[in-house]
Amino acid sequence: MSYLREVATAVALLLPFILLNKFWRPNSKDSIVNDDDDSTSEVDAISDSTNPSGSFPSVEYEVFLSFRGPDTREQFTDFLYQSLRRYKIHTFRDDDELLKGKEIGPNLLRAIDQSKIYVPIISSGYADSKWCLMELAEIVRRQEEDPRRIILPIFYMVDPSDVRHQTGCYKKAFRKHANKFDGQTIQNWKDALKKVGDLKGWHIGKNDKQGAIADKVSADIWSHISKENLILETDELVGIDDHITAVLEKLSLDSENVTMVGLYGMGGIGKTTTAKAVYNKISSCFDCCCFIDNIRETQEKDGVVVLQKKLVSEILRIDSGSVGFNNDSGGRKTIKERVSRFKILVVLDDVDEKFKFEDMLGSPKDFISQSRFIITSRSMRVLGTLNENQCKLYEVGSMSKPRSLELFSKHAFKKNTPPSYYETLANDVVDTTAGLPLTLKVIGSLLFKQEIAVWEDTLEQLRRTLNLDEVYDRLKISYDALNPEAKEIFLDIACFFIGQNKEEPYYMWTDCNFYPASNIIFLIQRCMIQVGDDDEFKMHDQLRDMGREIVRREDVLPWKRSRIWSAEEGIDLLLNKKGSSKVKAISIPWGVKYEFKSECFLNLSELRYLHAREAMLTGDFNNLLPNLKWLELPFYKHGEDDPPLTNYTMKNLIIVILEHSHITADDWGGWRHMMKMAERLKVVRLASNYSLYGRRVRLSDCWRFPKSIEVLSMTAIEMDEVDIGELKKLKTLVLKFCPIQKISGGTFGMLKGLRELCLEFNWGTNLREVVADIGQLSSLKVLKTTGAKEVEINEFPLGLKELSTSSRIPNLSQLLDLEVLKVYDCKDGFDMPPASPSEDESSVWWKVSKLKSLQLEKTRINVNVVDDASSGGHLPRYLLPTSLTYLKIYQCTEPTWLPGIENLENLTSLEVNDIFQTLGGDLDGLQGLRSLEILRIRKVNGLARIKGLKDLLCSSTCKLRKFYITECPDLIELLPCELGGQTVVVPSMAELTIRDCPRLEVGPMIRSLPKFPMLKKLDLAVANITKEEDLDAIGSLEELVSLELELDDTSSGIERIVSSSKLQKLTTLVVKVPSLREIEGLEELKSLQDLYLEGCTSLGRLPLEKLKELDIGGCPDLTELVQTVVAVPSLRGLTIRDCPRLEVGPMIQSLPKFPMLNELTLSMVNITKEDELEVLGSLEELDSLELTLDDTCSSIERISFLSKLQKLTTLIVEVPSLREIEGLAELKSLRILYLEGCTSLERLWPDQQQLGSLKNLNVLDIQGCKSLSVDHLSALKTTLPPRARITWPDQPYR
């Protein structure tokens, strides 16, 4: 009991610190403002220390700008803010007009509290503003409370000495304040100014180039925050100074050569920590930096392309989804052309023998001099293969004895040294740990606050492991010291729940009496698990491997172990009925689409967790699986003709998850009976796969769930009746896309503990009655009733944070915590709250001050027009809350204009879709949206002009990144004229789409394209372009990656397109121009990978020299592909479809000239001879092949070239005349085989015994192959791997 009391005490003491277990590093430089001479210089804000510090809880902003608007808003502050945005640094910019009342508002306080770096711009009038002084005092206070925060002042045309001593203009300001504020307040303000004046910062004089200084400030700020993800705990830094010094020496930072350093050592020795510390120390010396962790796991799971995209996105500061390549060769090309030109630092953490530097990054010689690469691995042999690239090796060895003792003491005693009476024991323990940091931390945490006897027992166990080479047995000592319940939780996480949210496992563990609340904290204290920001479980890979090894060592036979996480072992256990009472948990993570009969579960009396994707259960389950707690069968399918599931009486079930399922059998395949019998259920998630099967699953009669349920979620399930009468414990109720005839047993108002209720797109006869008293639910935070037309709510719960509804909201002004509001298809419309001219507390929007997102869809907006001289007969100025960051208005019939949007200075995204149906007018107000980043306007009838767009684009603070305008038939003007003047540049614009606006005068916008120098994606489907030179402006877009150009018949003068040599980054080109005859200069586009030509009915020839992917379709007059035989050796993807005049025979015969081709599609082309296809057998790199022919190719009866395509993974053949396919059995890599529509096919393999050779086959579709014999089909069932999903000519195979 004393041990438990100590644990409880430790929990109470450590819980606040556990919850803040990530730390962030501040700058450590001294002030550059010299106290002696009062001079200043620009700061070199680069941390050269590895001293740790923590991360901030709930950080929202990276930078907080404090300034006096009249002094700097239109000058330096805008320069700086725009520069910070270009660096994608999330910045809070304060304005005087945001401040109201006598104190700093809660929103501003929250912004200060949730920022990491403060940048006060101290100007001559800064102290004149009480708001600025209040802000500065609060900033200083927060920084003093938390030294991790950084203050980087900017002295704007003022003397820092005046700031420090409050002389000059500041003395006058404080004289004025002295008459209005008490002495203590004045002193606090002076102290804040003095502290900031003492700090180093930037000094801006009259003749300084403010834009250049703003960029310098941004770059230095970025050097701070770019290290944020390299978090190092205090204890991680113990003992690594020698490692850092050694690695820095090998990196030879003064050398002009590209240098690689490989760190190797056993798991848990500190390789990653050393790499992070070196990264933190030197990253500021490089143009760009990137740290990629978990290489081994990521490459095995997702492939090298994911790693390449992460590298490119980190270095270029772009979204990984827009990097412009989808295969490893494209990644290497992008890295060579766009990344290698920077001086970069790249850390590749935890590589194994599968990693090849050249496969991911290309040759090190491609990178600019002084670039550096750090690679970590457990194996010296793996790094030894890099020696040809002059990789310098360094072994990260064990910690020294003094450092080991220090690290151990931090965990065992919460101090740097042991107490005198524990000193001998502590030294003895350290001697047994071999200087392994992970072991020292785990064992130290184990012994924290333990009695001497426990220390002595642990020491004896450690001494028994002295001769072991691996960390397993040392770490296992900490595992052995856990209580039995904590052991079960630890092994469950290691085997099944890493990366998963903790909520549902808690239910299972609670029912098993594992006490998860206390034991999870206990495991965190012991450094054995972590819980992430999203409540997901995390675990060091060494501890994960140890946990799984513990399970493996339980028995040499998998079916005699407690947990099975291998699909192969799980399938073998069930199909061969090898179950035993030792098995507690089984997971079959990937789909097997197989039937498991009840006898497969014999002897599994202790099984408590079963997860099997696409499996089906049949038979009599009476007295089977009595202890099952968790049953999860995603993509479960049970039809009317399938064997039934009977006597499913698992009374101890806690969690049932049947998502993406399709159950059509009577009594729902036995599941309804199970629901009745499972009296202890806590979580039920049922969802039919409506998108796949096109219809909902039906639950007949009245369904009653056990009264124990706390989470009930049903999606796309049709029900006669649901009884909620006894579900008093519900916390979450989701009934989405569920037609319900009746909800019985009471009303939702009686569910007092309900936190989330979703009734989206539901309808039923009494839905209105059961929601009538929902306003009583004080605990409800999320309510979604959109599409539920029968729902009418007179009063919404006051504590809501998120509301989606199709009902009127009579008490909107009382929803003070509301952050997200969506109104969809409300028949009564949405009553736009009137705003008072003074915007005082009588305004509804002023009260709902936390609202961030407003979506009005398919709803009439009810407004009152103010008819007076000041309003001009329009709506009040402040009609929408200024807190909004996202506004979407879709198919809202009124009003016929958007009032008040010019005031939405925080708005980042505006979507307008189909709302101007009755308007013959304009959209105005864009000029005021200074934070706007995304603008989408689609299908807006009656919209003639977009006013304010030019003013927005010409603003020096313009942040617009993406602009889409489509399907606006009445639009005649975007810009009244092209953007002129040398100073007008919109560097933020990255994507521009203009489509289907037939009356639009697009010329001014096209001629303005050079003003968008960073434009990466351009999509133009426009009319009325009559001159080829009108398109010349596109050629100036040097950053362009993707270009789509579609012109109609009104642009008949466009017969030739000349590709500019400046488009060196263009990877994708899509052209749809009927009048086009020729494209010149394609050979100049060195990065072009994908070329799509569709509807170019006049096109006659193509020069294709550097192409990676060619897709040609719908070009009936195309007859020739020039130079294809010798000029496209780099081609990787080729698609030809619907080109009847193209001589495809010569093209096919030239395919051997494309040695890198890995994807080939020939669809609806004219092939008349079988021997024309033989050449395909020479394409040894081919990964995917699709051959689709129609009845005109009736001579193709046999395919015999496949046996040489050993890398082929996907084969799609649709040839009606085909009778035989040779060589399929030799395709060892084949995973997907589609033969749909091969109506004459008689057999797949000459020898049925060869079927078993396709070990990797996952999908076989032979639907439509009506000529296959019964014997052939029977052989398929018995010889193909169990995982293979087969679609038969008439029905799916189980």
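Backbone N, Cα and C atoms are what each Cβ position is placed from, and that goes for glycine too.
The noted changes are left out; the structure has the residues it started with.
Worth saying up front: this structure is predicted, and the values here are computed from it rather than measured.
Annotated active site per Swiss-Prot: Glu135, in sequence order, evidence recorded as sequence analysis. Summarising the annotation, Swiss-Prot assigns NAD(+) binding site to Arg68, Gly69, Pro70, Asp71, Thr72, Arg73, Gly101 and lists similarity to another entry as the type of evidence. Annotation source Swiss-Prot lists domain 'TIR' at 59-221, citing sequence analysis. The domain 'NB-ARC' annotation in Swiss-Prot covers 241-480. The annotation that Swiss-Prot gives for the mutagenesis experiment Arg73 to Ala reads: Abolished ability to promote cell death without affecting homooligomerization. According to Swiss-Prot, the experimentally introduced change Ile104 to Ala is described as follows: Abolished ability to promote cell death without affecting homooligomerization. In Swiss-Prot, a published mutagenesis experiment is listed as Tyr156 to Ala, annotated Abolished ability to promote cell death and impaired homooligomerization. According to Swiss-Prot, the mutagenesis experiment Arg164 to Ala or Glu carries the annotation: Reduced ability to promote cell death and impaired homooligomerization. Quoted from Swiss-Prot, the note attached to the mutagenesis of Lys216 to Glu states: Does not affect ability to promote cell death while homooligomerization is abolished. In Swiss-Prot, a published mutagenesis experiment is listed as Lys216 to Ala, annotated Slightly reduced ability to promote cell death without affecting homooligomerization.
DSSP classifies Glu135 (active site) as helix under the three-state reduction. If you take the Cα of Glu135 (active site) and the Cα of Lys216 (mutagenesis position), they are about 25 angstrom apart, rounded to a whole number. In the three-state DSSP assignment, the secondary structure recorded for Arg68 (NAD(+) binding site) is coil.
Geometry remark: Pro70 (NAD(+) binding site) versus Tyr156 (mutagenesis position), CA distance 13 Å. Cβ crowding, taken as the number of other Cβ atoms within 10 Å, peaks at Gly69 among the binding-site residues Gly69, Pro70. Thr72 (NAD(+) binding site) sits 17 Å from Lys216 (mutagenesis position), taking the Cα positions as reference. When the Cα atoms are compared, Arg68 (NAD(+) binding site) and Tyr156 (mutagenesis position) turn out to be 11 Å apart.
Comparing Cβ neighbour counts within 10 Å across the recorded positions Asp71, Glu135, the minimum falls on Asp71. For Arg164 (mutagenesis position), the nearest of the recorded positions Gly69, Asp71, Arg73, Tyr156 in terms of C-alpha separation is Tyr156. In sequence order, Asp71 are the recorded positions from Gly69, Asp71, Arg73, Lys216 with a C-alpha within 10 Å of the C-alpha of Tyr156 (mutagenesis position). The Cβ of Arg164 (mutagenesis position) has 20 neighbouring Cβ atoms from other residues within 10 Å, across all protein chains displayed. Reduced to three states, the DSSP call for Tyr156 (mutagenesis position) is strand. It is 18 Å from the Cα atom of Lys216 (mutagenesis position) to that of Arg73 (mutagenesis position). With the fewest other C-beta atoms within 10 Å around its C-beta, Lys216 stands out among the recorded positions Arg68, Lys216. Counting other Cβ atoms within 10 Å of each Cβ, the recorded positions Thr72, Arg73, Tyr156 show the lowest value at Arg73. Averaged across the domain 'NB-ARC' (241-480), pLDDT in this predicted model comes to 82.
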